[in-house]
Amino acid sequence: MEQPGQDPTSDDVMDSFLEKFQSQPYRGGFHEDQWEKEFEKVPLFMSRAPSEIDPRENPDLACLQSIIFDEERSPEEQAKTYKDEGNDYFKEKDYKKAVISYTEGLKKKCADPDLNAVLYTNRAAAQYYLGNFRSALNDVTAARKLKPCHLKAIIRGALCHLELKHFAEAVNWCDEGLQIDAKEKKLLEMRAKADKLKRIEQRDVRKANLKEKKERNQNEALLQAIKARNIRLSEAACEDEDSASEGLGELFLDGLSTENPHGARLSLDGQGRLSWPVLFLYPEYAQSDFISAFHEDSRFIDHLMVMFGETPSWDLEQKYCPDNLEVYFEDEDRAELYRVPAKSTLLQVLQHQRYFVKALTPAFLVCVGSSPFCKNFLRGRKVYQIR
């Protein structure tokens, strides 16, 4: 205690205080073996703030936070604090936390439209870098309602429209921004890019429409050719001609049905004659052959001669010769078989009243007539000879 009348600034008093201070052990200092960890807990020297602040672990930081986010402060002050916090997270490229901070600022519902517009625009920027382009677009739209001439919001909105492939909208946003600043470089570059992409998109739409119209006309011509020949299609077996045409159209627009993996399709030549993709099945060996364009006026024997001009690798007994082969088609509804004369044309068979073309790909069974397999295969089935 100071002596009465003694000057507290005198050298004697100061020396006495220092001697007393030095005689007492220092408490609260850093431990030598973990000073870096303890140093990191001091708010001023933290390299990065913790995601969750525990008052027991970081009492100083918790105290600062309570001061910064004091609920007794005005909504404007709190919103600005959250905006600044979000900006710090944004600079660190921690966009998720930036979104959270800007959202908290907006929740304060402050009366300053400019501040709210900035919060929306900044949150849009964070959402943009997170790849949430639609959310970002919603935010810049909200910002423009508060501040229609907010150039940053317009630029960000144009970027979002580009990412969402809304090229016409991107051009419109750029035009609106250029009315505010006709020399804004970002808007000029973006508008040129968006306009180019818009024209490409419009060209592609026109090409797609022309292609669709051409295919629709081709399908209609094919349907009329099929109807004129009295050929029955299992997919379009309906009374309504428009529905039948639509059924054909769907098949062509889908490429081909799953039963035809080769990409071939029914076609009509310049003379008005049809060529069909045709499948030959050899049940004895679980093998098959696919003919991509079997002209309707061609005979079965003509194709068999080509396919079996050389013995196939799977015909170990070398019995699959054109003269030995029998061709059948199956009536699935009646579980009946019809033997096809080898010299008949494809059109003659397809016009048979019990033949229904499935998946636009006629299919036929082929086996060696004199073989035990064929006899066993036909046993118990009704077999009819086409004349």
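Indices start at 1 and increase along the chain as displayed.
Each residue, glycine too, has its Cβ placed from N, Cα and C.
Here is what Swiss-Prot records for this protein:
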- Val42 to Asp: No effect on interaction with HSPA8, HSP90AB1 and CDC6 (MUTAGEN)
- Ile67 to Met: No effect on interaction with HSPA8, HSP90AB1 and CDC6 (MUTAGEN)
- Glu77 to Ala: No effect on interaction with HSPA8 and HSP90AB1. Loss of interaction with CDC6 (MUTAGEN)
- Lys152 to Glu: Loss of interaction with HSPA8 (MUTAGEN)
- Arg156 to Glu: Loss of interaction with HSPA8 (MUTAGEN)
- Asn217 to Lys: No effect on interaction with HSPA8 and HSP90AB1. Loss of interaction with CDC6 (MUTAGEN)
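Spacing of Arg156 (mutagenesis position) relative to Glu77 (mutagenesis position) is 26 Å (Cα to Cα, whole number). A simple Cβ count within 10 Å picks out one of the mutagenesis positions Lys152, Arg156 as the most packed, and that one is Arg156.
Recorded residues Lys152 (mutagenesis position) and Asn217 (mutagenesis position) have their alpha carbons 50 Å apart, per Cα-Cα distance. Listed in sequence order, there are no same-chain residues at least 6 apart in sequence whose CB falls under 8 Å from the CB of Asn217 (mutagenesis position).
Counted within 10 Å of its Cβ, the other Cβ atoms near Glu77 (mutagenesis position) come to 15, all protein chains included.
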